[in-house]
Amino acid sequence: MMISTAYQSLFLTALFSAISIAVGNVYQTLNVIGDRNVTIPTNGIPQRLSVYDPYRGVNCQGYQAVNISESQNGVTAYLALLGEPCYAYGTDYPLLFLNVTYEEADRVHISIKDANNTQFQFTSRKDLWDAPLYSPSYNNTNLLYNFSYNANPFEFWVTRKSDGEVLFDTRGQKLVFEDQYIELTTNMVENYNLYGLAETIHGLRLGNNLTRTFWANDEPSPVDQNMYGSHPYYLEQRYKADGINSTLNETTYTSSSHGVLMLTANGMDVLLRQDYLQYRMIGGVIDLFVYSGSTESPKETVKQFVQSIGKPAMHQYWTLGYHSCRWGYTNITEIMDVRQNYIDADIPVETFWSDIDYMEKYRDFTVDPVSYSKSDMQTFFSDLVSNHQHYVPIIDAAIYAANPYNHTDDSYYPYYAGVEKDIFLKNPNGSIYIGAVWPGFTAFPDFTNPDVVDYWKDCLINLTYAFGSNGTVPFSGIWTDMNEPSSFCVGSCGSAMIDLNPAEPLTGISKQYSIPEGFNVSNVTEYSSAYSASLSNYYATATSSVFQIVSPTATPLGLKPDYNIDWPPYAINNEQGNHDIANHIVSPNATTHDGTQRYDIFNMYGYGETKVSYAALTQISPNERPFILSRSTFLGSGVYGAHWLGDNHSLWSNMFFSISGMIVFNMMGIPMVGADVCGFLGDSDEELCSRWMAMGAFSPFYRNHNNIYQISQEPYTWSSVAEASRRAMYIRYSLLPYWYTIMAKASQDGTPALRALFVEFPNDPTLADVDRQFMVGDSLLVTPVLEPNVEYVQGVFPGDNSTVWYDWYNHTEIVRQYNENVTLYAPLEHINVAIRGGSVLPMQQPSLTTYESRQNPFNLLVALDRDGSATGELYLDDGVSIELNATLSVSFTFSDGVLSAVPTGSYEVSQPLANVTILGLTESPSSITLNGQNVSSFQYSNDTEELLITGLQNITSSGAFANSWNLTL
């Protein structure tokens, strides 16, 4: 959720004046960096240099390696500064310490820090971030890489042994290591293919003219700018010509991929340029990890990285259903009506979500006693439980700062308990840091505090009572928002002003007047209906807002000698005005319980909240997998939660960009990811929402979410959207066993569930930047329509002529030529889906909820390759528990006319197998048996080369996979 652009203009002037006053006072006491004077304009803001200014490091000479020691485990050395300090953007350290560790056969860690350990060292703080990467096996007897270096000047490079590829190469580049500026540069191959460096709005392939900034930022969908999360890892894919395919007269290629991680939570720019990539960090040390990757598949490279930061959580089965949400439901009755509308429209819906509307005056862990009364909520929850549906409320990061002089605030437990337990972030002087968010002046939990889990657990338990549930948990997960954490003022603006609370919530939120590109206004009837429905949405108003009483001064900054926190001399390319790193965010000078400044761990606040929420929820509901959807993420967030792509717009471009966003987050180890379907900001329209609802059915996390005052966009609002949704959801719910299997695979070893085409077909360089199509697992290729007013879409179907693709709907082979686009018919209510030959897809007959679908018989869809073979797998468990008493894995193979199923594990599935469909079968069988029993019910189509076998329930009445079986044609 964001503050509207229109309303920002009402208070930004006052806030910028606060910046000027505060920073001006600070810089009068700090005007020297090294031996250079800093120019201070009259407004008090120091003149700083960014990536767009002339580079200051041209005179830096780098370092020389001395006292070098090599061992089986790695290399250590001291690095002595060459020449005079260059003072590029700070004070140069004269002596550094190098520690190269061969941590795994496929991973090397290059650590460079100042010799006196002055700089903050992220890897020394396992209390902040603990990952498998911190527990290496030191299996260095069969290293897959070589680490090489030159001593004077010091430079290093990492190569892959098997093919000699140079993976990271600083030769010819100078290392710069200053107190608030660290620079490391690697040479890049020509026209390199880079993916990752999340989170940003960009196409899949990053290109070589881009600056990626890492600084958590509350801004809705800014293209090529920093956003909510920080994942400073990239995967590079390379291609090599190795011959000619005589049949196709085409060059053939081999490929390789590798990964690079710069482990830091500090602010950073990463410059992608034509022949180099450069890191520019404003603090910390260098902790570089190079992954040797794979010469076979980028999936292996992704797995190396994900397994090092922590394998993703396995979410409950129900999370794969469809989720309905909007900001602006006036009361619980409206949500009840929405639920009934879904039923009437025969559209599946799994979960209903509440935005901040349900809260009392937008205060966390409260419930509006009138609009969301306990009795009404209990009726609502009872209906959900009886229909196997779910509820998820939002929880913002900021806690309302109760006014000690206002007795109506006396009962606000989250604040007073936080004060008593000393939970909140502090100012440098030790007072509580007070910002401003929806409820007024707010404090912010310190999620690194060892006592915060108990505090957060108690707050969540209190929320269950506020819902009238007497301690039972009525919600199935939580939605953590605004957790960069966002703040609507600069600095600790409310430190001396809590007595003005309750400052009423915002009064200036307004409708976002934007409509999708290519909007067709001819269909005014349904548009008017949707708009009218939106008018019933209510937003609380009041006579004053927190922004009208924001203090014109900010708390003085806490500074180390010659160390500037809020205005470092190098300005990373932060999206906020003047690259201000303290704007619209909790200031980097805020400190944790042990005095650590946010400046050094800035990008991991959302990660901390997700981790703490996971721990708290597991204490409340032991052995039940928590579901936490977080806006801000960091390396390893997927271990504990899911992610949505934030406050997008109802634009075709945002629908397109969401494909790359989902693919990249799967590479980052967060497979449960999706966008706000139909868009959050601005009015959607019938065509865009129809296309997006269809595409969303093939995203791991599938939720329609809408902004306050925008027209309604629930799928039943328009007839065509309702029909498109039903069709796409029928496919999704049919494929729930397949979805659960690929999500389990992601949790088990890091294999991405949603994939770019180049990941699945790595030896085709033409796929390197294909981002208008995507793969779901190994077997499904989705080709959505991403522009208005069209009935056709083009897509590529990868693989050589031995590869087969089948149309999902008519089961016929798609006629294609190697490396050429195919034009596909795509009427408004249709999304093109193709099945890859060689696949066995486990399915179940769909119902309106995931629970009901799980009770239905199984089906198998077998799509044969050119050799008449296929393989597949199925994974099932109880869909709920963390510690599992039983699981079931089934391996499917089809070869020489026999379909085999081999189950392992003790989880019992009582549902029978109903049907088997086989595609690409060139002739009809004369007879069919299942474990020797005759099967008489089957049909074969010569036109489609499709065999449909039905009536298997009686033979498999004890369970589809209770035993191994062979289906023989």
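Even glycines carry a Cβ here, placed using N, Cα and C.
According to Swiss-Prot, the feature active site, nucleophile maps to Asp481.
The DSSP secondary structure for Glu484 (mutagenesis position) is coil. Annotation comment: Swiss-Prot describes Glu484 as active site.
The active site, proton donor annotation in Swiss-Prot covers Asp647.
For Asp218 to Asn, Swiss-Prot lists a mutagenesis experiment annotated as follows: Almost total loss of activity.
For the mutagenesis result Asp355 to Glu or Asn, the note given in Swiss-Prot is Almost total loss of activity.
The Cβ neighbour count for Asp481 (mutagenesis position), using a 10 Å radius and every protein chain shown, is 26. Per Swiss-Prot, mutagenesis Asp481 to Ala, Glu or Asn is noted as: Loss of activity.
Quoting Swiss-Prot on the mutagenesis of Glu484 to Ala or Gln: Loss of activity. Taking a C-beta cut-off of under 8 angstroms and a sequence separation of 6 or more, Glu484 (mutagenesis position) has the following same-chain neighbours: Ala216, Asn217, Asp218, Tyr228, Ala397, Ile585, Val586, Tyr605, Gly606, Arg631, Ser632.
Quoted from Swiss-Prot, the note attached to the mutagenesis of Glu484 to Asp states: No loss of activity.
What Swiss-Prot says about the mutagenesis result for Asp647 to Ala, Glu or Asn is this: Loss of activity.
Looking at Swiss-Prot, you'll find the mutagenesis Asp676 to Asn noted as follows: No loss of activity. Neighbours of Asp676 (mutagenesis position), defined as other CB atoms within 10 A of its CB across all chains, total 26.
Listed in Swiss-Prot as a mutagenesis experiment, Asp877 to Asn is described as follows: Almost total loss of activity. Mapped onto three states, the DSSP output places Asp877 (mutagenesis position) in coil.
According to DSSP, Asp676 (mutagenesis position) sits within a strand segment. Straight-line distance linking the Cα atoms of Asp355 (mutagenesis position) and Asp481 (mutagenesis position), rounded to a whole number, equals 10 Å. Here Asp676 (mutagenesis position) is positioned 29 angstrom away from Asp877 (mutagenesis position), judged by their C-alpha atoms. The mutagenesis positions under consideration are Asp647, Asp877. Their Cβ neighbour counts within 10 Å are lowest for Asp877. Note on the mutagenesis positions Asp218, Asp355: the fewest other CB atoms within 10 A surround the CB of Asp355. DSSP assigns Asp647 (mutagenesis position) to coil in the three-state reduction, outside any helix or strand. Rounded to a whole value, the Cα-Cα separation of Asp676 (mutagenesis position) and Asp481 (mutagenesis position) is 14 Å.
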